[in-house]
Amino acid sequence: MEHFDASLSTYFRALLGPRDTRVKGWFLLDNYIPTFVCSAIYLLIVWLGPKYMKNRQPFSCRGILVVYNLGLTLLSLYMFYELVTGVWEGKYNFFCQGTRSAGESDMKVIRVLWWYYFSKLIEFMDTFFFILRKNNHQITVLHVYHHATMLNIWWFVMNWVPCGHSYFGATLNSFIHVLMYSYYGLSSVPSMRPYLWWKKYITQGQLVQFVLTIIQTSCGVIWPCSFPLGWLYFQIGYMISLIALFTNFYIQTYNKKGASRRKEHLKGHQNGSMTAVNGHTNNFASLENSVTSRKQRKD
């Protein structure tokens, strides 16, 4: 295993250059294997979990879901606040920011971004709760792709570009996650569900987040600094893939639902009209019969 790890490190060094020494010895960062194994186990559970739960009763998980979502809401709020203050104190340049130009502020950003990386491991629980509650319709290609890739991508980010221009996407994502996990936490309480109207806007916010990240990343390409260009190109490509998947999800979830509701409403309206027509016809027929009957009695 040590030989394999050494070979892997040599390969990464040849491909990406030397690692950032500021994160040497940090939990989970020295060796890629634990991150890879965690991701492989995650995908295995995604595959086997629904099969295991198929003939079993779903778990409620209500209490633990409230605690879990509250915890991630608070963690996301902490990361958002610390990243904003770290970037402000370090006088980060929006257009392009290197990884070694802000001193202690860079270290503050690195420490927060480690928590951001680690939060992606915690977020695997999102999927596990879906499996336990048998909400398999929520385990989409988008969901699995996003969760499985983010942990791995951020392992590489933390080892090579752990601050500087890397801050922007994480900052926006932390803000979105404050809204998202607070929504999930509240939706775990049945009495709160009628008041949760903003789910649609969370998805819209995620799409806006990806577009803004592409714009900010492109600034680093157009007005380059010491931040490696290869990472910027990768970021743009990854954001495009998320935009494509989230747009498809949005269309499937909201536009088709809206069209279905309109169709049902129109059908109901037509049925109502037919009922009125039939009622009128039946009443008229009844009146005719009544008149006929009276005539017959008179005769």
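Using N, Cα and C of the backbone, Cβ positions are placed for all residues, glycine too.
According to Swiss-Prot, the mutagenesis experiment Ser218 to Leu carries the following note: No effect on fatty acid elongase activity. Of all Cβ atoms in the protein chains displayed, 15 besides its own lie within 10 Å of the Cβ of Ser218 (mutagenesis position).
For the mutagenesis experiment Cys219 to Ser, the note given by Swiss-Prot reads: No effect on fatty acid elongase activity. Listed in sequence order, Phe94, Phe95, Cys96 are the same-chain residues six or more apart from Cys219 (mutagenesis position) with CB atoms under 8 A from its CB.
Other Cβ atoms within 10 Å of the Cβ of Gly220 (mutagenesis position), summed over all protein chains shown, number 26. Under the DSSP three-state reduction, Gly220 (mutagenesis position) is assigned to helix. Looking at Swiss-Prot, you'll find the mutagenesis Gly220 to Ala noted as follows: No effect on fatty acid elongase activity.
Non-local neighbourhood of Trp231 (mutagenesis position): Val157, Trp160, Val161, His165, Ser166, each in the same chain, at least six residues away, with C-beta under 8 Å from its C-beta. One entry in Swiss-Prot concerns the mutagenesis experiment Trp231 to Cys. Its note says: Changed substrate specificity. Can elongate (7Z,10Z,13Z,16Z,19Z)-3-oxodocosapentaenoyl-CoA into (9Z,12Z,15Z,18Z,21Z)-3-oxotetracosapentaenoyl-CoA.
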